[in-house]
Amino acid sequence: MKLLSKTFLILTLTFFFFGIALAKQSFEPEIEALKSFKNGISNDPLGVLSDWTIIGSLRHCNWTGITCDSTGHVVSVSLLEKQLEGVLSPAIANLTYLQVLDLTSNSFTGKIPAEIGKLTELNQLILYLNYFSGSIPSGIWELKNIFYLDLRNNLLSGDVPEEICKTSSLVLIGFDYNNLTGKIPECLGDLVHLQMFVAAGNHLTGSIPVSIGTLANLTDLDLSGNQLTGKIPRDFGNLLNLQSLVLTENLLEGDIPAEIGNCSSLVQLELYDNQLTGKIPAELGNLVQLQALRIYKNKLTSSIPSSLFRLTQLTHLGLSENHLVGPISEEIGFLESLEVLTLHSNNFTGEFPQSITNLRNLTVLTVGFNNISGELPADLGLLTNLRNLSAHDNLLTGPIPSSISNCTGLKLLDLSHNQMTGEIPRGFGRMNLTFISIGRNHFTGEIPDDIFNCSNLETLSVADNNLTGTLKPLIGKLQKLRILQVSYNSLTGPIPREIGNLKDLNILYLHSNGFTGRIPREMSNLTLLQGLRMYSNDLEGPIPEEMFDMKLLSVLDLSNNKFSGQIPALFSKLESLTYLSLQGNKFNGSIPASLKSLSLLNTFDISDNLLTGTIPGELLASLKNMQLYLNFSNNLLTGTIPKELGKLEMVQEIDLSNNLFSGSIPRSLQACKNVFTLDFSQNNLSGHIPDEVFQGMDMIISLNLSRNSFSGEIPQSFGNMTHLVSLDLSSNNLTGEIPESLANLSTLKHLKLASNNLKGHVPESGVFKNINASDLMGNTDLCGSKKPLKPCTIKQKSSHFSKRTRVILIILGSAAALLLVLLLVLILTCCKKKEKKIENSSESSLPDLDSALKLKRFEPKELEQATDSFNSANIIGSSSLSTVYKGQLEDGTVIAVKVLNLKEFSAESDKWFYTEAKTLSQLKHRNLVKILGFAWESGKTKALVLPFMENGNLEDTIHGSAAPIGSLLEKIDLCVHIASGIDYLHSGYGFPIVHCDLKPANILLDSDRVAHVSDFGTARILGFREDGSTTASTSAFEGTIGYLAPEFAYMRKVTTKADVFSFGIIMMELMTKQRPTSLNDEDSQDMTLRQLVEKSIGNGRKGMVRVLDMELGDSIVSLKQEEAIEDFLKLCLFCTSSRPEDRPDMNEILTHLMKLRGKANSFREDRNEDREV
């Protein structure tokens, strides 16, 4: 019995230990696979794998992150957010029972092992947020059980293969934020169980597969941040379970399919940052569950459909950066769940919706860059959750509502670039503001004290208002301030020394005020300051030494103050400077050579001072990287121009004019191949103008070497300057002939050669065709066909006739003279008879007129038919002298018919009509309205036929509904057109033709908005002459009040200077959008437009900018633009001088405009550098 028991025990133990050994052997591959996984980990900072050690049996199932089934096989490896670093071992394939592999948010690198395709039981592969690279292993697509594939946020590359469509079990696919390329497979629609497909942030191309529209179970689709093209498939309207559709930041085009309105489950619709066009579909109003609709940054047109205001679940509505139009409906107040509303950068008009205050959950409201008018709601303070209110760049008026102080959570307030008035309300200190920008308005009064209680404020811009008072010492409390802009106001007093407390300040703009005194030494505490503009104040004294401790300073503008003394050598410490302007002060002494350390300068202006001595060569050599502007003009500098100037190979503008430089132009200057403008005028330079210097300067627009002592011939290389617009060589000692090559420069509009010793023939083509005689005077040996030049004669050998021959010639000459007398008597007799006949029937002379004019003579009936019997509906302009009708000839030609008012014309003016019609038909210039023909019937009709101008007249463009001419360059271009036409009238014909009624209504714009001067013959047809005489029987022709020159209104004297006056008024009107009469100043005193402009310039740049039209004023972003506009307005005042002899001629005006155009065309400063925030 004992033996039996002992045997049984031995057998039991034997089977037990055999079972253990067998179990250990069956799990060994999985354990080894896990060990290999652990060996692939190079860093385990949290020690999560420290328990991966064999102790006893089956212990691997208890390791961190491991889950086994009931038989002990590993079915899940889940190691989320464990900070593991390393590679994924291919041995993972030996976990043959593995169903879930989740390595979310670690730092695995290398490729995903191809062996992973052997895990036939795998249904979830989650490798989200790692650094896996390479392509997606093809074996994954053989995993028949996988339904959850998440590879987001890795570095995977390659295409999405067609094989993905074989894995029909997939429910979720996540490819977000990798480097995948190629097209989305068209067969994606075969994955019938797919609920989520997200592939944002890759480089996918091609169109969106239409087959996606068949995925009935799809709830989430995100393809944002790729380069997808084509249209949004209309089949998406079949996705009734779709909850989130995100296609943002692609290149999609076409319209938003109305069919999306069928996706009744949609909660989120994001289509922003594409190139979508067309209307916002009204059908989107059917998406009653929609919470987020963001379709901003597209090219959508139309108004906001009223159906959108039914989406009461909306929390986010983003329609900004489109081309949407119309008013913002008061129905916006129905969207009471709205938290974020962005409508900025559209073309919305109408008044600010008062119902906006119903949106009590609103945190962000942006409506900037529109044309919204009206006032902000008085109860704006009801929006107590508001954090961001941005309504800049609109047409808002009225005050800032005082209730805004109830918006205690408000952090950002931007109301800049509007027309708001009143004082800045108190209560700002109650809010949590970090950003305040209310510049470019009409706010008055002082900066309220409690604004200085905004202790978190980082940006404060109150620039370009009518603020008065001082900048108070309380400013020192805003110690988090980074940007402070108070420029373009009327602040006075000293700059407070407490400003030195603002140690985080990056930008400080104090310019264009009335600050006085010295720069406070405490400003040296602003060691983080990068931009400092204090120009156009009344600051004085020397620059304090402490200021040069601001080592990060990049922009420094101290121009137009009263600083004196020498330019401190300590400027050399400001090695980060890229922009330095000391222009318009009282600095004296020499230019410090130590400034050579300022090697990063792009703009350097020390003009208009009292500087003496020479330019240090080493300074110029250090500026070799300068790209924009070097100006040392209007000083007392001497010596030669340093050869080192040639080191500035990238500079665009050099001005050394009005100094005392001597010697010759350095040959090294030829290296400055990028220069646009070069001015060495008004110096003592001499020698030949070196031909080789200018051979490579083919970018130059303006070259001025006038008022020097240059000798020799004009270089032939000037003829190679294919962009040259203005060339001034006047007042030198140049000799030789004028190069014919100058006549071939099509761009050359202004050429001055006066006061030299030039000789020979003056070319007759190109710029010489319309050159002013005054620009050639002082060259006694020049000849040509243009008056008052003497004609070029060819000397011939003397002829010697015999005595007999001379007698014969005398007899023949006498006989010829007798015949000529008889012929003249006969002609006079015929003329008297003809004159008598004309009295009975004046029409008898018209055939001769037809012949003389070489114009088509229209029958009055033709014009009646073309204008529908001169229907009043076709009137496009009228005055006391004429009415202009739009008409259409039988051949389809659209014309303008100018019918003269016979009551205002004497009978004697008939003969002037013939004479002047003949004269006017011979005028040919691209900026004059061409005369196509005429119609005449004694006592009934007197009309001119003109081409029809598609864009109307300048009057409508400035004051009417026509598209405005906004930019400075566009305005200058228009003035150049007008001036060119008038200059041709004044000096391009055999005798001057005075317009006498120049005004915006008489300037027409063609389809390309090129200006054409019209009505330039009316005065002559009436019989007015330059001497003031007239044959008109009435005083009908009295010009237009406001544009009429004083001497014409009172003396009836007609000269070209009368047109110059009118042109000056037109230029002012174009810049200000103010009519020339019925203006009032701030004291309600009557004033003219000229007085308004003159007063504005007298008030400094702040006043000047304020008088400009808003669009132009808002476009000013740099000091150079301000200076160009100031020059333009000064030219206007010059043109409108009360004495005619003080006004320039039209050629001089054209020259000045071309120079201004060159400046306006070459502005290169960054738009944000001088723009008020």
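Each residue, glycine too, has its Cβ placed from N, Cα and C.
Here the original residues stay in place, and none of the substitutions has been built in.
While the structure shown retains the original residue, Swiss-Prot records the mutagenesis experiment Arg294 to Ala with this note: Abolishes flagellin-binding. Secondary structure at Arg294 (mutagenesis position), as computed by DSSP, is strand. A simple way to gauge crowding: the CB of Arg294 (mutagenesis position) has 20 other CB atoms within 10 angstroms, across all the protein chains here.
Under its mutagenesis entries, Swiss-Prot includes His316 to Ala with the note: Abolishes flagellin-binding. There are 18 other CB atoms within 10 A of the CB of His316 (mutagenesis position), with all protein chains counted.
According to DSSP, Gly318 (mutagenesis position) is assigned to a strand segment. Recorded in Swiss-Prot as a mutagenesis result, Gly318 to Arg carries the remark: In fls2-24; abolishes flagellin-binding.
The Cβ neighbour count for Thr342 (mutagenesis position), using a 10 Å radius over every protein chain in view, is 21. Thr342 (mutagenesis position) falls within a strand when secondary structure is assigned with DSSP. Quoted from Swiss-Prot, the note on the mutagenesis of Thr342 to Tyr is: Abolishes flagellin-binding.
Annotation note: Thr434 (mutagenesis position) sits in a coil segment as assigned by DSSP. The mutagenesis experiment Thr434 to Tyr is recorded by Swiss-Prot, whose note states: No effect on flagellin-binding.
Quoted from Swiss-Prot, the note on the mutagenesis of Thr867 to Val is: Abolishes flagellin-dependent signaling and reduces ligand-receptor internalization. In sequence order, Asn874, Tyr885, Lys886, Gly887, Val897 are the residues of the chain that are 6 or more apart from Thr867 (mutagenesis position) and have a CB within less than 8 Å of its CB.
Under the heading domain 'Protein kinase', Swiss-Prot lists 870-1155, citing sequence analysis as support. Across the domain 'Protein kinase' (870-1155), the model assigns an average pLDDT of 76.
Per Swiss-Prot, the feature ATP binding site maps to Ile876, Gly877, Ser878, Ser879, Ser880, Leu881, Ser882, Thr883, Val884, Lys898; the stated evidence is sequence analysis. There are 23 other CB atoms within 10 A of the CB of Lys898 (mutagenesis position), with all protein chains counted. DSSP assigns Lys898 (mutagenesis position) to a strand.
While the structure shown retains the original residue, Swiss-Prot records the mutagenesis experiment Lys898 to His with this note: Loss of binding with avrPto.
Other C-beta atoms found within 10 angstroms of the C-beta of Asp997 (active site, proton acceptor) number 23, with every protein chain shown included. As annotated by Swiss-Prot, active site, proton acceptor applies to Asp997, with the evidence given as sequence analysis.
Among the mutagenesis experiments that Swiss-Prot reports, Thr1040 to Ala is described with the note: Abolishes flagellin-dependent signaling. All protein chains included, Thr1040 (mutagenesis position) registers 18 other Cβ atoms within 10 Å of its own Cβ. Following the DSSP three-state reduction, the secondary structure of Thr1040 (mutagenesis position) is coil.
Counting only residues at least six positions away in the same chain, the Cβ atoms of Arg1090, Leu1131, Cys1132, Leu1133, Phe1134, Cys1135, Thr1136, Arg1143 sit under 8 Å from the Cβ of Gly1064 (mutagenesis position). The secondary structure of Gly1064 (mutagenesis position), as reduced to three states from DSSP, is helical. Annotation of the published mutagenesis Gly1064 to Arg in Swiss-Prot: In fls2-17; abolishes kinase activity and strongly reduces flagellin-binding; the original residue is retained in the structure shown.
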Item to check | Intrachain C-beta neighbours of Thr434 (mutagenesis position), sequence separation six or more, cut-off 8 angstroms | outcome: Lys411, Leu412, Asn456, Leu457, Glu458, Thr459, Lys480
Next on the checklist: I'd like to confirm something. Which of the recorded positions, Ile876, Ser882, Asp997, has a Cα closest to the Cα of Thr342 (mutagenesis position)?
Outcome noted: Ile876
Item to check | Neighbour count (Cβ, 10 Å) for Ile876 (ATP binding site) | outcome: 17
Item to check | Nearest of the recorded positions (Gly318, Ser878, Ser882, Lys898, Thr1040) to Arg294 (mutagenesis position) - Cα to Cα | outcome: Gly318
Next on the checklist: Checking the contact step here: among the recorded positions Gly318, Ser882, Asp997, Thr1040, which have a Cα within 10 Å of the Cα of Lys898 (mutagenesis position)?
Outcome noted: Ser882
Checklist outcome for this item: Counting other CB atoms within 10 Å of each candidate's CB, the least crowded of the recorded positions Gly318, Ser878, Ser882, Val884 is Ser878
Checklist outcome for this item: Ser882 (ATP binding site) and Gly318 (mutagenesis position), compared by Cα position, are separated in whole Å by 53
Checklist outcome for this item: Spatial neighbours of Asp997 (active site, proton acceptor) among the recorded positions His316, Gly318, Ile876, Ser878, Val884, Thr1040, using Cα within 10 Å, are Thr1040
Next on the checklist: DSSP secondary structure for Thr867 (mutagenesis position), reduced to helix/strand/coil, please.
Outcome noted: coil
Item to check | DSSP three-state assignment (helix, strand or coil) for Asp997 (active site, proton acceptor) | outcome: coil
